[in-house]
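First comes the structure, then the notes that go with it.
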Amino acid sequence: MDYAMKSLSLLYPRSLSRHVAVSTAVVTQQLVSKPSRETPRARPCRVSTADRKVRKGIMAHSLEDLLNKVQDILKLKDKPFSLVLEEDGTIVETEEYFQALAKDTMFMVLLKGQKWKPPSEQRKKRAQLALSQKPTKKIDVARVTFDLYKLNPQDFIGCLNVKATLYDTYSLSYDLHCYKAKRIVKEMLRWTLFSMQATGHMLLGTSSYMQQFLDATEEEQPAKAKPSSLLPACLKMLQ
């Protein structure tokens with residue numbers, strides 16, 4: 001009878017809750033008594049490429065974490081690389097050395113075949129490369145520009161401005177207005193007439209210069225022939 005009463009008392013909710021509370025307290029005390037291993041805090045790091053053109057800021061807990069994040073950020077999957085200090089090129093290989101470094105330490109990623117170089121040497125090489133790629137100064141001998149525009153939206157073609165520049169010093173421009181079909185023909189005839197007049201002036205100038213040159217050569221030939229004709233006459237008189 002006593003055994004049955006004890007069994008019923010154990011099944012009573014108050015005693016059951018008391019046993020659960022005691023068990024929870026024991027488990028909690030055991031968990032607290034066990035020494036917990038502290039995880040290192042994330043530290044800020046800066047990483048650059050070998051040419052110092054790309055720089056990234058990364059938060060990493062350990063050296064392995066930093067290497068994994070560098071591989072993901074710089075897309076270096078399946079590419080062997082090493083991590084060195086940016087200031088002097090010291091290789092960072094152990095976790096102890098990584099944890100001993102100061103915060104915001106600048107690291108450099110070197111791929112296979114790349115070597116660490118001081119910043120001064122890289123600046124010198126960049127300056128030489130910039131000077132070698134500097135374009136040489138060019139002088140325009142002649143430049144012709146065409147500008148087509150409309151003064152009225154209803155114009156057939158519009159207006160054409162032709163500008164010619166020689167050695168960036170002498171310039172000549174002509175404005176051709178094209179309003180209607182008849183006006184276009186008139187402007188074309190006017191331009192043709194202007195070209196013919198200019199060509200005629202050039203031909204006249206050239207022909208007059210050639211005429212003067214021919215006249216000068218013809219006057220020199222009789223002058224040379226006169227002394228040769230006087231010599232036989234003098235010989236006859238002496239005989």
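A Cβ is built for glycine as well, from the same backbone N, Cα and C atoms used for every other residue.
Not measured: the values here are computed from a predicted model.
As recorded in Swiss-Prot:
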DOMAIN    41-118  domain 'CIDE-N'
MUTAGEN   R46 to E  Abolishes CIDE-N/CIDE-N interaction between the 2 homodimer subunits
MUTAGEN   K53 to A  Slightly inhibits interaction with PLIN1
MUTAGEN   R55 to E  Abolishes CIDE-N/CIDE-N interaction between the 2 homodimer subunits
MUTAGEN   K77 to A  Inhibits interaction with PLIN1; when associated with A-75
MUTAGEN   K115 to A  Slightly inhibits interaction with PLIN1; when associated with A-112 or A-117
MUTAGEN   K117 to A  Slightly inhibits interaction with PLIN1; when associated with A-115
MUTAGEN   K186 to A  Abolishes lipid droplet enlargement activity, but not localization to lipid droplets, nor enrichement at contact sites; when associated with A-182 and A-190
MUTAGEN   R190 to A  Abolishes lipid droplet enlargement activity, but not localization to lipid droplets, nor enrichement at contact sites; when associated with A-182 and A-186
MUTAGEN   K224 to A  No effect on protein stability; when associated with A-226. Drastically increased protein stability and decreased ubiquitination; when associated with A-226 and A-236
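On the structure: features taken from Swiss-Prot.
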residue	record	DSSP (3 states)
R46	mutagenesis position	strand
K53	mutagenesis position	coil
K77	mutagenesis position	coil
K115	mutagenesis position	coil
K186	mutagenesis position	helix
For K77, K117, listed as mutagenesis positions, tell me which one has the smallest number of other Cβ atoms within 10 Å. K77
Which one is it: of the mutagenesis positions R46, R55, K77, K115, whose Cα lies the shortest distance from the Cα of K186 (mutagenesis position)? R55
R46 (mutagenesis position): which of the mutagenesis positions K53, R55, K115 have a C-alpha within 10 angstroms of it? R55
Can you tell me the CA-to-CA distance separating K117 (mutagenesis position) and R190 (mutagenesis position), as a whole number of Å? 71
Have a look at the mutagenesis positions K77, K115, R190 and say which one has the shortest Cα distance to K53 (mutagenesis position). K115
Between the mutagenesis positions R46, K53, R55, where is the Cβ count within 10 Å the lowest? K53
